[in-house]
Amino acid sequence: MSEGITDIEESQIQTNYDKVVYKFDDMELDENLLRGVFGYGFEEPSAIQQRAIMPIIEGHDVLAQAQSGTGKTGTFSIAALQRIDTSVKAPQALMLAPTRELALQIQKVVMALAFHMDIKVHACIGGTSFVEDAEGLRDAQIVVGTPGRVFDNIQRRRFRTDKIKMFILDEADEMLSSGFKEQIYQIFTLLPPTTQVVLLSATMPNDVLEVTTKFMRNPVRILVKKDELTLEGIKQFYVNVEEEEYKYECLTDLYDSISVTQAVIFCNTRRKVEELTTKLRNDKFTVSAIYSDLPQQERDTIMKEFRSGSSRILISTDLLARGIDVQQVSLVINYDLPANKENYIHRIGRGGRFGRKGVAINFVTNEDVGAMRELEKFYSTQIEELPSDIATLLN
């Protein structure tokens, strides 16, 4: 039985692990996995990734409390991919989610991260035929699914569990409150006794604590509080630039019509940051550029210069979107819409923290319109078309 688990208050667990790894490069990940991580758009690990990836890779049972939008899926997906033996063509990691939509979303993330690896991922969910399951389960190394369908397949002997070494429960609180408790318990009993258990949950009700007591061995406990970011006080606009090639012209036109002390411009790739920096410098703008490959010392110098006002424009990848406060910035420009929806609030929150007002302008191509509508839905917000009197908004 896991020591001390039953004494934890329902609202929050106590962290008992304090190791933090700040860079993916320092996690000793498989080279092809690392390529997938950077290719997916992750640059620097989020708070939960800095704390939970390593203990999972090391084989500890892990109980992590974190809200959605903190990088949980990336956490257990990266750790699971690192632990998979690619030479074994049988299920080695089982990931459970409360809904088929979430299971499909997880499968998509795992497959993207495993793009350069020889790993097969099967989604075991309702709405597909058992024949498809039988095919997919034969040689998939990672299975993502909903409890009912997974249990059904194990019972029908389509899903061999003898090689399973990791059992991951995402959104455990939701899963247990949705009446899956019995099935989850039954699945547990059908896995090898040495299976590592990883449980992620936003809250810690008794149902979840009971599972940890029954099935986890001295788990590493990690609590990550979500950044209290809000879009309040930030005016959000978009400019339809139609095609990618018109973005630069639009940016310089914008700068001709407004007077801004400082701005942060976000691009999705290092290459784009470098290209934009060169163009703006050629047009006599004072620009700094920052991305994750830069040595820490150089990054610190660039940030210092920007804070002191000696450069007016800071161009960055999503590295800056978390954890670096630039309080004096009143304008954020998303030259590219973020690849991950969660990064939107981290990017534009720059100008709006500490009660300061801010303006965010999104450059949107015809292809981006759908993604922008998704952002509006995700954050229950509205992004208006940029008005012609933009200058008055920034003064």
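Even glycines carry a Cβ here, placed using N, Cα and C.
At each noted position, the model has the original residue.
Per Swiss-Prot, the features are:
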BINDING   Ala66, Gln67, Ser68, Gly69, Thr70, Gly71, Lys72, Thr73  ATP binding site
DOMAIN    53-222  domain 'Helicase ATP-binding'
DOMAIN    233-394  domain 'Helicase C-terminal'
MUTAGEN   Phe24 to Ala  Lethal in vivo and reduces ATP binding and ATPase activity in vitro
MUTAGEN   Phe42 to Ala  Slow growth in vivo and reduces ATP binding and ATPase activity in vitro
MUTAGEN   Ser46 to Ala  Reduces ATP binding and ATPase activity in vitro
MUTAGEN   Gln49 to Glu  Increases about 3-fold ATP binding but reduces about 2-fold ATPase activity in vitro
MUTAGEN   Gln49 to Ala  Reduces ATP binding and ATPase activity in vitro
MUTAGEN   Ala66 to Asp  Slow growth
MUTAGEN   Ala66 to Val  Lethal and dominant negative if overexpressed in vivo. Impairs ATP hydrolysis, RNA-helicase and translation activity in vitro
MUTAGEN   Lys72 to Ala  Lethal in vivo and reduces ATP binding and ATPase activity in vitro
MUTAGEN   Ala79 to Val  In TIF1-1; no growth at 36 degrees Celsius
MUTAGEN   Gly127 to Asp  Slow growth
MUTAGEN   Gly145 to Ser  Slow growth
MUTAGEN   Arg347 to Glu, Gly, Ile, Ser or Thr  Lethal and dominant negative if overexpressed
Return the residues near Phe42 (mutagenesis position), defined as same-chain residues 6+ apart in sequence whose C-beta is under 8 angstroms from its C-beta, sorted by sequence, else 'none'. Phe24, Gln49, Gly74
Within 10 Å of Gly71 (ATP binding site) (Cα-Cα), which of the mutagenesis positions Ser46, Ala79, Gly127, Gly145, Arg347? Ser46
Name, in the order they occur in the sequence, the residues of the same chain whose CB lies under 8 A from the CB of Gly145 (mutagenesis position) and which sit 6 or more residues away. Leu94, Met95, Leu96, Ala97, Ala103, Ala123, Cys124, Ile125, Asn153
Using the structure shown, find which entry in Ala66, Ala79 (the mutagenesis positions) has the sparsest Cβ neighbourhood within 10 Å. Ala66
Please report the Cα separation of Gln67 (ATP binding site) and Ser46 (mutagenesis position) in Å, rounded to an integer. 12
Fewest other C-beta atoms within 10 angstroms of its own C-beta: which of the recorded positions Ser46, Gln49, Gln67, Thr73 fits that? Gln67
Most crowded position, judged by CB atoms within 10 A, among Gly71, Gly127 as recorded positions: Gly71
Have a look around Lys72 (mutagenesis position) and count the other CB atoms within 10 A of its CB, chains all included. 23
So, three-state DSSP: helix, strand or coil for Gly145 (mutagenesis position)? strand
Pop the Cα-Cα gap between Ala79 (mutagenesis position) and Thr73 (ATP binding site) into the table, whole Å please. 10
